[in-house]
Amino acid sequence: MQWIRGGSGMLITGDSIVSAEAVWDHVTMANRGVAFKAGDVIKVLDASNKDWWWGQIDDEEGWFPASFVRLWVNQEDGVEEGPSDVQNGHLDPNSDCLCLGRPLQNRDQMRANVINEIMSTERHYIKHLKDICEGYLKQCRKRRDMFSDEQLKVIFGNIEDIYRFQMGFVRDLEKQYNNDDPHLSEIGPCFLEHQDGFWIYSEYCNNHLDACMELSKLMKDSRYQHFFEACRLLQQMIDIAIDGFLLTPVQKICKYPLQLAELLKYTAQDHSDYRYVAAALAVMRNVTQQINERKRRLENIDKIAQWQASVLDWEGDDILDRSSELIYTGEMAWIYQPYGRNQQRVFFLFDHQMVLCKKDLIRRDILYYKGRIDMDKYEVIDIEDGRDDDFNVSMKNAFKLHNKETEEVHLFFAKKLEEKIRWLRAFREERKMVQEDEKIGFEISENQKRQAAMTVRKASKQKGRVGEEENQSLELKRACEVLQRLWSPGKKS
């Protein structure tokens, strides 16, 4: 069988088409280049050049950097119909060499391939983190004339914490790795032991958008372009822009469930590692799901700021000072114990607080701020239909909020039982969200709050300008109509 050495020390059979996954985004303006995004699958058609491969994605073919992709470990899923079919691979984690031969049906060999890939990618990832911390961050700290502490915090987030965590994680992986028989390695327990540590990725992922915006502003100055490029060359890093390196942790945390799912696929149920890998897969799926959910919440904070700006007579702190998610909203009757009057209000339940609003009597789409309830101080009490002696009212579809410190009580009446059930479910969801946020230290940064406020101000100005233009246009139109009536032929002035 003929072997051709490809990029990154990989060996590929000369008559084979293999599949590779993009590790980095590749943007190209070249006529014969092929562009792709991280996660895309590329068919490698020619790997005879060490640095540049020829490949196909969808219907497009072209050249791309070999260092931007990784070959699939187990390529046996390809259909065996000829010499150009996808071949099976084996990756030696010590030499980083992927050898592609004939398909093997041996489950142990397949498991060894996945184990070896996990070990190899972890070692490469550690190097990327080291390059970021020592090649970029360390050099930036030396240039106080170019970077403030706040800027570096925004750009790099908690990358050093991630680096320290990953070094400890990889050390434990190495202890679990069986060099002689990789398929016997038991790495599932390692993920379970470190599961709480992976939550530090949440802070990094939540900050990543701010990092990109800050870098984008700096890169408008050629000094920063030259500085970051000099850092890359000095550290002997691959030809990727700094924003590409900073994206790596975001990509990495999302890859763990995929790798563990593949490992579980090739782990026999009687293998000593099976139940641990299955548990690790569930844990890492939950971690990535929660991180993605929190990232989505941060992307929606502009909407919360815009909503608050639309509420008239607002008092007190901004919603974003404590909350980041609207959980439920609805209209209910409400009685507050000291007054005992039944009032109709619109309630907006956020994490940590519930805002009370009153609709305008004429313009029902206009809301007036009427107060808020600190959900951290209250407990929810489900009430059966009947008479309440404390409030001296008949109750149906009711529940109470009881202040555990002051003994204050709020009584609520939903219009229907189904609505009451939805509210009770929403309160449980609110408490669960708060507990999970506290566990991983989730919060909105001051920079993100400022950004949301700026977005609202910008939108208000644009709306104001549009309104003025519409009014001016309407006045001009009316003036023209008047003039036309005054000076039309056959009519006296």
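Counting starts with 1 at the first residue shown.
Every residue gets a Cβ built from N, Cα and C, even glycine.
Copied over from Swiss-Prot:
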- 15-74: domain 'SH3' (DOMAIN)
- 110-294: domain 'DH' (DOMAIN)
- 325-432: domain 'PH' (DOMAIN)
- Arg107 to Ala: No effect on formation of GPHN clusters; when associated with A-108 and A-117 (MUTAGEN)
- Asp108 to Ala: No effect on GPHN clusters; when associated with A-107 and A-117 (MUTAGEN)
- Arg111 to Ala: Loss of formation of GPHN clusters (MUTAGEN)
- Glu117 to Ala: No effect on GPHN clusters; when associated with A-107 and A-108 (MUTAGEN)
- Arg297 to His: Defects in binding to phosphatidylinositol-3-phosphate and in formation of GPHN clusters (MUTAGEN)
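Sequence features annotated in Swiss-Prot and their locations in the structure.
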residue: Arg107; record: mutagenesis position; Cβ contacts under 8 Å, 6 or more apart: Tyr266, Ala268
residue: Asp108; record: mutagenesis position; Cβ contacts under 8 Å, 6 or more apart: His183
residue: Arg111; record: mutagenesis position; Cβ contacts under 8 Å, 6 or more apart: Pro182, His183, Leu263, Tyr266, Thr267, His271
residue: Arg297; record: mutagenesis position; Cβ contacts under 8 Å, 6 or more apart: Ser324, Glu325
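In the domain 'PH' (325-432), the DSSP tally of helix, strand and coil residues is 19 helix, 56 strand, 33 coil.
Restricting the average to the domain 'SH3' (15-74) gives a pLDDT of 78. DSSP assignment over the domain 'SH3' (15-74) gives 3 helix, 29 strand, 28 coil. All protein chains shown were included, and the count of other CB atoms within 10 Å of the CB of Glu117 (mutagenesis position) stands at 23.
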